[in-house]
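**Q** Attaching a single structure in structure tokens format; questions to follow.
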Amino acid sequence: MTEDSQRNFRSVYYEKVGFRGVEEKKSLEILLKDDRLDTEKLCTFSQRFPLPSMYRALVWKVLLGILPPHHESHAKVMMYRKEQYLDVLHALKVVRFVSDATPQAEVYLRMYQLESGKLPRSPSFPLEPDDEVFLAIAKAMEEMVEDSVDCYWITRRFVNQLNTKYRDSLPQLPKAFEQYLNLEDGRLLTHLRMCSAAPKLPYDLWFKRCFAGCLPESSLQRVWDKVVSGSCKILVFVAVEILLTFKIKVMALNSAEKITKFLENIPQDSSDAIVSKAIDLWHKHCGTPVHSS
């Protein structure tokens, strides 16, 4: 058996017994040992493979610019990040905007508002649509990231990435969704159009909140690996795969309202399979990233 065929045999075996990521984890550990982390290679890895949960927060912090590439600076930089976090939190407590009883995700929202100069005059003011998006993402992030300082910074930078890097791309995603759904199942798209459901699908939930509150966090984090590392287009393929997975149910519904209501509250037990198939679809239509080196 050649070295390549041995490796392929091992990969297939690992996948069958539930250790699909063994070799990928080793590759990531090699990348993380570099004195200066190669963000391009970390992006490529994250686009190709799911990040092991033990390294996810670290990789996200590097890719979102919370940590610099140089290892020796990490402890000092995180110390500054923590000091800033505690200063902002203290300021909010002084002006009685938050208390120890305030839900953590809402604390993150108020901190973000204060730091971006958008804190309302009173905590009782109704939330803006952008605040609702931040809150949904923060609630999901809480389930993925244990440390509260990490969670705030990752949420903040994740939302900033949506508002800057992806600002022009996100409004194009509904059109791309229809395009790829048509390629995968034209009859399904025709049904949505005949029911006048196509313009009324839960696009805000899918593409503004990035499926926060729609998919369980254990599945969602594999989607967000791709978003953090440079592709918001993965969101399109998750939406397409949701429609393909629940095709029989959707085809049986004959009103836009019923279809939208169902898609806003899809059964959770298929989510892992949906995300895996969505990633395969994304690679099929957009290619698999390869290291430039």
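Positions of Cβ are set from backbone N, Cα and C atoms, glycine also.
None of the noted substitutions appears here; every position holds its original residue.
Just lifted these from Swiss-Prot, have a look:
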DOMAIN    50-231  domain 'Rab-GAP TBC'
MUTAGEN   R96 to A  Decreased interaction with TSC1
MUTAGEN   L114 to A  Abolished interaction with TSC1
MUTAGEN   R121 to A  Abolished formation of the TSC-TBC complex; when associated with 81-A--A-84
**Q** At a 10 Å cut-off from the C-beta of L114 (mutagenesis position), count the other C-beta atoms across all protein chains.
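**A** Counting Cβ neighbours of L114 (mutagenesis position) within 10 Å gives 17.
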**Q** Kindly state the mean pLDDT of the domain 'Rab-GAP TBC' (50-231) in the predicted structure.
**A** 97
**Q** Sort out the sequence-distant neighbours of R121 (mutagenesis position) for me: same chain, 6+ apart, CB within less than 8 Å of its CB, listed by position.
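**A** Non-local contacts for R121 (mutagenesis position): none found.
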**Q** Across all the protein chains here, work out how many other Cβ atoms are within 10 Å of the Cβ of R96 (mutagenesis position).
**A** 8
**Q** How many whole Å apart are the CA atoms of R96 (mutagenesis position) and L114 (mutagenesis position)?
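**A** So the Cα of L114 (mutagenesis position) lies 13 Å away from that of R96 (mutagenesis position).
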